[in-house]
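Swiss-Prot has this to say about the protein:
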- Cys52, Cys279, Cys283, Cys289: [4Fe-4S] cluster binding site (BINDING)
- Cys52 to Ala: Nearly wild-type protein (MUTAGEN)
- Tyr59 to Ala: No effect (MUTAGEN)
- His80 to Ala: No exonuclease, endonuclease, or DNA unwinding activity (MUTAGEN)
- Asp184 to Ala: No exonuclease, endonuclease, or DNA unwinding activity (MUTAGEN)
- Glu195 to Ala: No exonuclease, endonuclease, or DNA unwinding activity (MUTAGEN)
- Tyr201 to Ala: No effect (MUTAGEN)
- Glu217 to Ala: Reduced exonuclease and DNA unwinding, no endonuclease activity (MUTAGEN)
- Cys230 to Ala: No effect (MUTAGEN)
- Arg260 to Ala: Wild-type exonuclease, reduced DNA unwinding, no endonuclease activity (MUTAGEN)
- Cys283 to Ala: Wild-type exonuclease and DNA unwinding, reduced endonuclease activity (MUTAGEN)
- Cys289 to Ala: Wild-type exonuclease and DNA unwinding, reduced endonuclease activity (MUTAGEN)
Amino acid sequence: MFFTHSDMLLLSKRIKKLPKNVDEELRGWNWSEPPVYTRSLSQVSISEMVYCSTLRNVYLKVKGFRGEIGRQILQGSLIHTIYAIGIEAIKRFIYSRESIDGSTLRTLMGDEFYSLLKDLREEEGIYAKVLWDHITNIYSAELDRVRSKFTNLTRDSLVSQVVPFYVEFPVDGSLLGLTNLRVDAFIPHLPLIAEMKTGKYRYTHELSLAGYALAIESQYEIPIDFGYLCYVTVTEKEVKNNCKLIPISDSLRSEFLDMRDKAQDIMDKGVDPGIAKDCESDCMFYKVCHP
């Protein structure tokens, strides 16, 4: 998730070696034709379709239930927030400072973090600092590398070389019956979508990549053949990444569309799909389903 120019080149080489055989009927730009087309006027959020195997959380939300936000969800939200703010700060400082180098960037990032620290609890601050320093170290070194290789770069070109991706990339999902979306990271040069997860692996995380790919295809009419799924763990000492390149295959696209149709059906008809057999205690609605 902390992409550099070298990372981008390695991913590009991997992608070139993999097959890209996607049925045109399953491209997002075919949103006006089945199976991508949806008759429903309801818009469903991709994030609401990844936690419950029966999608009962969608039903409960329609009925007005509010789930409990547990520790794991809060920690995941913190990591996502610090990640997005940190990457944005790197870009902002490069844009705002002429002839900035890695050492200056480290100083500025340190000052920026301590201005954020006042809004965090002590435990949150520990994990946030580890992640913030991780981001700072990577892109301070990358800034020095780019400056040593290129001269007379515009600030915009410098930013694009140091941080070659967007965070919280907005996507309009309305043509697919989805809400407005935000992709954790988007590398336009490849193109590649990336999602950061902080819990354990779920197959539905791969399905969500298919949803984002379809939505981008519907809006921009460019093919998205791969996604990057990264499980990020932040401890008190380090940041660990476990990332996997995911082909956005026909089967993955079809499964996502089936899941979307089911979610919309639940929203439109208000039919309870029943309690899942694989409920997890950290689910927001666990106490609703298991009082």
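Glycine too: its Cβ is placed from the backbone N, Cα and C atoms.
Here the recorded positions are Cys52, Cys230, Cys279, Cys283, and the one with the most other Cβ atoms within 10 Å of its Cβ is Cys52. The most densely surrounded of the mutagenesis positions Glu195, Glu217, judged by C-beta neighbours within 10 angstroms, is Glu217. The highest number of surrounding Cβ atoms within 10 Å, among the mutagenesis positions Tyr59, Tyr201, is found at Tyr59. Each of the mutagenesis positions His80, Arg260 was scored by the number of other CB atoms within 10 A of its CB, and the lowest score belongs to His80. Remark: Cys289 (mutagenesis position) has Arg56, Ile275, Ala276, Cys279, Cys283 as non-local neighbours, by Cβ distance under 8 Å and separation of at least 6 in sequence. The shortest Cα-Cα distance from Glu195 (mutagenesis position) to any of the mutagenesis positions (His80, Tyr201, Glu217) is found for His80. The mutagenesis positions recorded for this entry are Cys52, His80, Glu217, Arg260, and the Cα of His80 lies nearest to that of Asp184 (mutagenesis position).
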